[in-house]
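Visitor: Have a look at the structure that comes next, please.
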Amino acid sequence: MKKHLIYTGMFLAAIGFSACNEDFKDWADPQSNPQEESAGQLTATFTAGKDASIVMDAATADSVEIAKLSSTTAEEGSKIAVNSLTLNENHTIPFSMTEDHVFKVALAQLDSVTQEAYKSRASVVRELKISINASAVTPSGEGIQLVGNEVSITLQPATTPAVDPDGYYIVGDFTGWDGNSAQQMKKDALDENLYILEAEIESTSNFKIFPASAINGNDIDWTKALGSSVDGDDSGDNFVSWTNAGAINTALDGKIKISFDAFNYRFTVKDNSAPTELYMTGSAYNWGTPAGDPNAWKALVPVNGTKGTFWGIFYFAANDQVKFAPQANWGNDFGFVDAISQESKDLAGLSDEGGNLKVGIAGWYLVYVSVIGDDKVIEFEKPNVYLMGDTSYNGWDAQLVEQDLFTVPGTADGEFVSPAFLKDGAVRICVNPKAVSAGDWWKTEFIIFDGQIAYRGNGGDQAAVQGKTGQKVYLNFGNGTGRIE
C-alpha cells in the first residue's frame, strides 16, 4: 500500500498563497500529520528550468529559474504546494513558485549554497541535484504527498584570482602590518595550491593574506588583500574573500597553523601544538595507577622527525579498553576518536566504550597515533615487523617484502621471530605504519642492545649491531627484550 499525508487546517490555509507567492520563502519545515494508507501513489514530474546552466562570470539576473513542475497525477483541480527545495541532499534554499509552477531562487543564494556544498569557490562547473518536496490538496480537501523525480542543473562559481607563482605572505598583529614584517607561507609538499604558515603567538591576533605581488619592500598593495567576508572572522575554517576582505582572527594563541588553499579559496587556523611524548593506559594496566609507573603507562615511540606522531606494538585481550595521554598520568587524555579508519575498526573490532577505545578482537597490533592540536588520529594495523639491510632477503635491493617479515606470536608473552639471516652484516629492523612512506622506514626502526629493544625514536643513526648467516632475531614486545642468535 502507498502512503499519503493528511494536512492540518493551518497547512491548508497556507496553500492559498504558496502556489503563487513571488516572495522568497523557506518552507523547509512542512507541517503534516502522520501518513495514512492511500489507494494509489501520486507523482509529480519536474524538469530543469530555463537557467539550467549558470556561469556566474556571465550572470546578470538577481534570480534564476532552476526547475519547473511539468505534470502531476494528482486529481484535476488539486492545488499544488511545495514545502522545501533541497540541493545535493543536504542543503535547503529559499525559493518562490510562480502560478505556472516555475521555481525561482536568488542567484546569490544559489551561488553561496553551491560553494558550501562543495566547500570550494573554485570556478569549476558544479552539478546541483534538486529534490522538490511537493504536495497536492484535492478538491475534497485531502492532502497528499507527491513523489517526484530529481532534477540536475549546473553552476560555475566566479573566477578566483590567479595563483601567485611567487607564493603568499601573512601580515597581521603578530607579524606587524608592513611589508618588511610579512611572513612567507610555505607551499605544501603534496599540494601545490596549499600554503602553510606555522607560528607561535602570544595572544589571539588578526591577520590577512597577501600574494607576493602585493608586497614591494615595506609597501603593501592593500587592494590585493585576501581575508574573510566577515571582519574578525574567528571561525577557524571558512572561505577566503578577495573583495573588501576583512581580517581573519586566529581565536588561538600559542602554536598555530594557518593554511590557505589557493584553489578552493578557503583558510583554516588550527592549534598546532603537539606532544613530544605519548603513553597508553587502560583496563590491562590498572587504569594508570600508580602515575608514572611504566607498567601502568606504556610509552609509545616517536616517529622520527614527524611532529606529534607515535607508534608501538602491543597485545590486547578481547574487550580491553585503553586511553592515551601526553604524559604518564591523567590530563589531556583521549580514547576513541572519530578519525579511526573503518579498516582499523574491522581489523581490531574497535568501538567507543564511554569514551574509551575498546578492542574487540584479541591479538597483537601495530598502533599508530597522531596528535596535533585537536586533530587526533588512531590506527590499528597488522603488527608487521621487517628485517632490513645487509642480512635481509635481498639486501638493500628489496625492502619491506614478505620474505623479511617476522612471525607473530599467538600469546601476549610470545616472541616475534625473524627469518634466518642470509648473510653476515649489520642487522636493521623496522615497522612501517601506513602513514609513513616506505622510503622513510628508518623513521620507525629499532635494534637490540644488551638484550633490550632499543628504539630510534627521534634520535640519529643507531650503532651497528652485527649478525651472522643463519642467525635470527627474537623480540618480546611484552617485556621489551630481544636477542640475536
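Numbers here mean position along the shown chain, with the first residue as 1.
Glycine is no exception: its Cβ is also placed from the backbone N, Cα and C atoms.
Where a substitution is noted, the model still shows the residue that was there originally.
What Swiss-Prot records for this protein is below:
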- D173, N206, F207, K208, D231: D-glucose binding site (BINDING)
- W177 to A: Abolished binding to starch; when associated with A-208; A-222; A-231; A-287; A-323; A-356; A-396; A-442 and A-456 (MUTAGEN)
- K208 to A: Abolished binding to starch; when associated with A-177; A-222; A-231; A-287; A-323; A-356; A-396; A-442 and A-456 (MUTAGEN)
- K323 to A: Abolished binding to starch; when associated with A-177; A-208; A-222; A-231; A-287; A-356; A-396; A-442 and A-456 (MUTAGEN)
- W396 to A: Abolished binding to starch; when associated with A-177; A-208; A-222; A-231; A-287; A-323; A-356; A-442 and A-456 (MUTAGEN)
- W442 to A: Abolished binding to starch; when associated with A-177; A-208; A-222; A-231; A-287; A-323; A-356; A-396; and A-456 (MUTAGEN)
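Have a look at these and tell me how they're positioned relative to everything else.
Guide: Listed in sequence order, G246, A247 are the same-chain residues at least 6 apart in sequence whose CB falls under 8 Å from the CB of D231 (D-glucose binding site).
Long-range Cβ proximity for W177 (mutagenesis position), meaning a same-chain Cβ under 8 A and a gap of 6 or more residues, is found for V171, I220.
On its own chain, K208 (mutagenesis position) has I170, V171, G172, A225, L226, G227, A245, A247, I248 as residues at least 6 apart in sequence with a Cβ closer than 8 Å to its own Cβ.
The secondary structure of K323 (mutagenesis position), as reduced to three states from DSSP, is extended strand. Around the Cβ of K323 (mutagenesis position), 20 further Cβ atoms fall within 10 Å across all displayed protein chains.
Secondary structure at W396 (mutagenesis position), as computed by DSSP, is helix. Counting every protein chain shown, 10 other Cβ atoms lie within 10 Å of the Cβ of W396 (mutagenesis position).
A helical conformation is recorded for W442 (mutagenesis position) in the three-state DSSP classification.
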Visitor: Specify all same-chain residues, apart from the site residues D173, N206, F207, K208, D231, whose Cβ lies within 8 angstroms of the center of the Cβ atoms of the D-glucose site, ordered by sequence.
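Guide: Not counting the recorded site residues, we get G172, S205, G227, G232, G246, A247, I248, N249.
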Visitor: For a quick check of packing: other C-beta atoms within 10 Å of the C-beta of N206 (D-glucose binding site), how many?
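Guide: For N206 (D-glucose binding site), the count of other Cβ atoms within 10 Å is 19.
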Visitor: To the nearest whole angstrom, what is the C-alpha distance linking N206 (D-glucose binding site) and K323 (mutagenesis position)?
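Guide: Approximately 36 Å lies between the Cα of N206 (D-glucose binding site) and that of K323 (mutagenesis position).
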Visitor: Going by a 10 angstroms cut-off between Cβ atoms, which of the recorded positions F207, W442 has the sparsest surroundings?
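Guide: Least crowded of the recorded positions F207, W442, by Cβ count within 10 Å, is W442.
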Visitor: Can you tell me which of the mutagenesis positions K323, W396, W442 is spatially closest to D173 (D-glucose binding site)? Compare CA atoms only.
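Guide: Of all the candidates listed, K323 is nearest in space.
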